[in-house]
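Everything on this sheet refers to the single structure shown next.
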Amino acid sequence: MEQLLGIKLGCLFALLALTLGCGLTPICFKWFQIDAARGHHRLVLRLLGCISAGVFLGAGFMHMTAEALEEIESQIQKFMVQNRSASERNSSGDADSAHMEYPYGELIISLGFFFVFFLESLALQCCPGAAGGSTVQDEEWGGAHIFELHSHGHLPSPSKGPLRALVLLLSLSFHSVFEGLAVGLQPTVAATVQLCLAVLAHKGLVVFGVGMRLVHLGTSSRWAVFSILLLALMSPLGLAVGLAVTGGDSEGGRGLAQAVLEGVAAGTFLYVTFLEILPRELASPEAPLAKWSCVAAGFAFMAFIALWA
């Protein structure tokens, strides 16, 4: 028991150190600032951004969405079994079967997607004056020739970037808490180490991508560091909670509530991935095949890690 506790505490500090190191690297080194980059340097940063976009895409589909769907289905099955009497089993078995076949997980993830869509639309409706955007972003996104040459259609307004960055941080924070919670609840040393290594493998790349995203959005260094620090604390927080509640009772809908929150977080993450990250990285027309290769490489790496996650 003491060995298991020591391993989990080691995982806690490893998660904290890796997240801080990977997240702060793009913020602390000026080489990653795309605004001042020119020529080959700028293209390399663009391709790194495409790799991070592929990592986000893989994390959204292969980890967050997959885990949310599995957990929601499992918790709904438990919830329905616990709240069904013997008489109801005999009289409404067909109805229960129909309820079990309904895609609850997909619905919850979609609700998370539309919830953020609504919040963003509401913010833009209430603050129409914010549509101006920053000078740097206007230079990067402006220029009618980009819209004419590129086939991806109209790009999102640059003023939405900070809001979507906030949504990205919140969704990743939720997911990080649940990842840490899962590590903290593991019953054996082998299971704890295996899950922690899987989390470390994909979390490092994801947080590095978050750091790059904050830098490219022109976030001040102070707020960027503060954001990474908060994100870094989420997995250790979840792990600490897992240690505190090990052996506790998961009845009373607590597991279902956790699964629903994870589904909503997955939906918000997909929203930001498809409407902010991918369009921004694919906006400029240079090296389209190289960009595709980088996005595919990032996704493939996350799909490979999903074998052990």
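Every residue gets a Cβ built from N, Cα and C, even glycine.
All chains included, 27 other C-beta atoms sit within 10 angstroms of the C-beta of Glu179 (mutagenesis position). Following the DSSP three-state reduction, the secondary structure of Glu179 (mutagenesis position) is helix. The Zn(2+) binding site feature in Swiss-Prot is assigned to His175, Glu179, His202, Glu276; the stated evidence is a curator's inference.
In Swiss-Prot, a published mutagenesis experiment is listed as His63 to Ala, annotated Decreased of about 60% in transport activity. Loss of pH dependence for transport activity.
Looking at Swiss-Prot, you'll find the mutagenesis Glu70 to Ala noted as follows: Increased of about 65% in transport activity. Does not change H(+) affinity. In three-state terms derived from DSSP, Glu70 (mutagenesis position) belongs to a helical segment. Neighbour count (other Cβ atoms within 10 Å of the Cβ, all protein chains): 13 for Glu70 (mutagenesis position).
Listed in Swiss-Prot is the mutagenesis experiment Glu106 to Ala, annotated as follows: Decreased of about 30% in transport activity. Its Cβ placed at the centre, Glu106 (mutagenesis position) has 15 other Cβ atoms within 10 Å.
For the mutagenesis experiment Glu120 to Ala, the note given by Swiss-Prot reads: Does not affect pH sensitivity.
Record note (Swiss-Prot), mutagenesis Glu179 to Ala: Decreased of about 60% in transport activity. Does not alter the substrate selectivity of SLC39A2. The unchanged residue is displayed.
Here the residue is the original one, but Swiss-Prot notes a mutagenesis experiment at this spot, Glu179 to Gln: Abolishes transport activity.
According to Swiss-Prot, the mutagenesis experiment His202 to Ala carries this note: Abolishes transport activity.
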Between His63 (mutagenesis position) and Glu106 (mutagenesis position): CA-CA distance (Å): 14
Neighbour tally for His175 (Zn(2+) binding site), based on other Cβ positions within 10 Å of its Cβ: 27
Nearest recorded site to Glu120 (mutagenesis position) by CA-CA distance, among recorded positions Glu70, His175, Glu276: Glu276
Number of other Cβ atoms within 10 Å of the Cβ of His63 (mutagenesis position) across all protein chains: 24
Rounded Cα separation (Å) that holds between Glu179 (mutagenesis position) and Glu70 (mutagenesis position): 14
